[in-house]
Amino acid sequence: MGTSPSSSTALASCSRIARRATATMIAGSLLLLGFLSTTTAQPEQKASNLIGTYRHVDRATGQVLTCDKCPAGTYVSEHCTNTSLRVCSSCPVGTFTRHENGIEKCHDCSQPCPWPMIEKLPCAALTDRECTCPPGMFQSNATCAPHTVCPVGWGVRKKGTETEDVRCKQCARGTFSDVPSSVMKCKAYTDCLSQNLVVIKPGTKETDNVCGTLPSFSSSTSPSPGTAIFPRPEHMETHEVPSSTYVPKGMNSTESNSSASVRPKVLSSIQEGTVPDNTSSARGKEDVNKTLPNLQVVNHQQGPHHRHILKLLPSMEATGGEKSSTPIKGPKRGHPRQNLHKHFDINEHLPWMIVLFLLLVLVVIVVCSIRKSSRTLKKGPRQDPSAIVEKAGLKKSMTPTQNREKWIYYCNGHGIDILKLVAAQVGSQWKDIYQFLCNASEREVAAFSNGYTADHERAYAALQHWTIRGPEASLAQLISALRQHRRNDVVEKIRGLMEDTTQLETDKLALPMSPSPLSPSPIPSPNAKLENSALLTVEPSPQDKNKGFFVDESEPLLRCDSTSSGSSALSRNGSFITKEKKDTVLRQVRLDPCDLQPIFDDMLHFLNPEELRVIEEIPQAEDKLDRLFEIIGVKSQEASQTLLDSVYSHLPDLL
C-alpha cells in the first residue's frame, strides 16, 4: 500500500524535530563539560599562584636554593636545604608579618597608642597596631581634639570623622537650631496647618514656630429660659469681638450710629432674656457653665464676625433646654500668611547662578574644541610631509626645522632621524602604529596609502603628521606603540643608537630613497655611502651636544626590561642599575605611596647584618628603597636584576 501525502509530511516533520532535539542536547552537554573543566582548572591555577618563593644561600654548601615562603603571621626559623624544607614559626607577641615572606625575624609592632588615642587595630600576628581618635574627637597635629560644637542658630553641615572636624552652617530659612550640638543638623519648623493649628509666633533661626488652637465656643449645658448668655453688659463688652472699624473720637454721629446699629439689637435680645417660662423653672435656676476662650487675635474683620454672632444667638435660644451636641466654631483667626512674593535677593541665588555660568562656559569650550577637531580630521594630509611641516609652522611657534631637529639624534657628527629609522623597519605595520598613536580614522590612513607608493614613505609621512598634530608627541609614546605591536627589535635599535659605545651599522639605518620629496635634503658629504642613507651629516652646535635627547621619560622606558650593560655611560659609577631607572622608580613611589615591605623581604638574603642595620635605621620607606638601590646596585648583576624583578612584580604600574 502507498502512503498518503499527509502521513509522509508528518513523518518528515517528526524527523526534523528529533534532529533538532538531538543537536540541542549535544550542544548543552558540550557547554556543561566546558564549564566543569574551567571551574576545575581555576582552583589549580590559584593554588599554583598562591605559593611564593625566595632565594637562600646555603652556608654549608654555598649553593643558591629556592625555598617556599612562609605564610603571613609567621617567619622562617630554618631555611630549606637540599634534603629538607624550610620551617616556619609563628610570630611572637609584639611582632607581625603582613605578607608571605622569607625573613628570619618578624617585624616589631608600633608603639602603644598615646592618650587620648585608642587602638583601631590591635597588634597581632597579621596586623600592626593602628591608633585612632575616640568618638567625638578628630586627629589634629598628632593629637586628638574634640569636634567643634555648633552654636544656637547653627547646624551641622558635615559630620566630623576621625580625621576631620565638624563643619557648621547657619540655619537657612524655614529651619532652626535651639541647642548647641556637634551632631545635630538644623530642624524644620513645625507645620501648624497639618495639626489644624495656627501660627501664633513665627519661628526664627533659634526658635521653632509657636502653634495655637482655633477659636471656638463650647458649652457643657444649654442655657435655660430666662438666663442670658452674657449676664452683665460688662461681661459682654469684655468678650465682644473688637472691630477693625473702631470709631474714634471726633467721628460724626451718623457713621457711629450706622456702625453700632447691629449690636444694640443683639444685646437687647440677649439681656432681656424674655423666654416663655414653661415647666422648666427649676432648670432655669441651674447654673450654666460656659467656656469663653481667651485668644490672641491678630487681624479682625468686622462683617463676618457680626454675622456670626447674629446667627449664633438665635440658635442658642431656639434650643432652649436641650444640650448642644455640636461645638460652636468661631471664625478662623491666626497669624497672617507670609507674603510669598518677596523681593528678589541676589545673594541667595548667587551660588547656583555662578555654577550655571561655569557650566555654560564649559559647554562652549567643548563645542568649539569638537568643531575644531572635526575640521582638522576632515582635511586629511594628502600632500608631502614637507608641506605639512610648513603649514603647521604658520600656526605653531615651533618651526618645521625645530620640529624636525627634535627627532634627530647626533652621533659622531651625523644626524640620524629617528622617524626614518622607525619607518624603514615597521613596513606595513605603520597603519596599526599610526592608529594607535593618534586614533586616526580609516579615511586618514587611506589618504596616506593613496598618496605614496612605498610603505616606508607612507610610514614616514604618517609619523611626521603625528608629530605635527600635537605638541605632546614624544619618544616615549613611540616606544610604547612599538612595544604594543611587538616590535621590540626596533626599540633595541633605538636603544643601541642612544648608547654611547654602541654604533649602528650605516647600511642597517639606510632608508631607500625615492624621487618623491619625502626625505629632507641632507647636507652634502664626500662619503657616497652616507648620501644614500637616512643619515643627516649635520654638525651639532655645542648647545645641542650638551642638551639631553628627548627630555622626558623615554630613556627609562628603553631600559625597563633589564639592567644596563657594564659599558654603558650611565653605569660608569659602578652600579648595575642606572640612575635614570632608579629615579623613575623612586619618583613613582613618592607620587603613589604603597607597601614596600615585600621588596625588602625579597632582598634580605643579599644583605649582610651591617647593611640591614643601616637600612632599618632609615625612617621613611622611600628613603629605605633608595638606600637599597645603592647597596644592591654595586653587589652583582644578579642581585640588581633580582631587585628590579621584585620592584616590577610588586609595583606593576611601573611597567
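Every residue, even glycine, has its Cβ placed from backbone N, Cα and C.
In this structure the noted substitutions are not present, so the sites keep their original residues.
Since this is a predicted model, take the numbers as computed values, not measurements.
Features of the protein shown, as given by Swiss-Prot:
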type	residues	note
DOMAIN	415-498	domain 'Death'
MUTAGEN	N141 to Q	Abolishes one glycosylation site and reduces total N-glycosylation; when associated with Q-82; Q-252; Q-278 and Q-289
MUTAGEN	N252 to Q	Abolishes one glycosylation site and reduces total N-glycosylation; when associated with Q-278 and Q-289
MUTAGEN	N278 to Q	Abolishes one glycosylation site and reduces total N-glycosylation. Abolishes one glycosylation site and reduces total N-glycosylation; when associated with Q-82; Q-141; Q-252; Q-257 and Q-289
MUTAGEN	N289 to Q	Abolishes one glycosylation site and reduces total N-glycosylation; when associated with Q-278
MUTAGEN	C368 to V	Abolishes palmitoylation
Composition by DSSP (helix, strand, coil) of residues within the domain 'Death' (415-498): 67 helix, 3 strand, 14 coil
Euclidean distance between Cα atoms of N141 (mutagenesis position) and C368 (mutagenesis position), Å: 48
Number of other Cβ atoms within 10 Å of the Cβ of N141 (mutagenesis position) across all protein chains: 6
DSSP state at C368 (mutagenesis position), helix/strand/coil: helix
Other CB atoms, at most 10 A from the CB of C368 (mutagenesis position): 10
Collapsed DSSP category at N141 (mutagenesis position): coil
Average pLDDT across the domain 'Death' (415-498), rounded to a whole number: 82
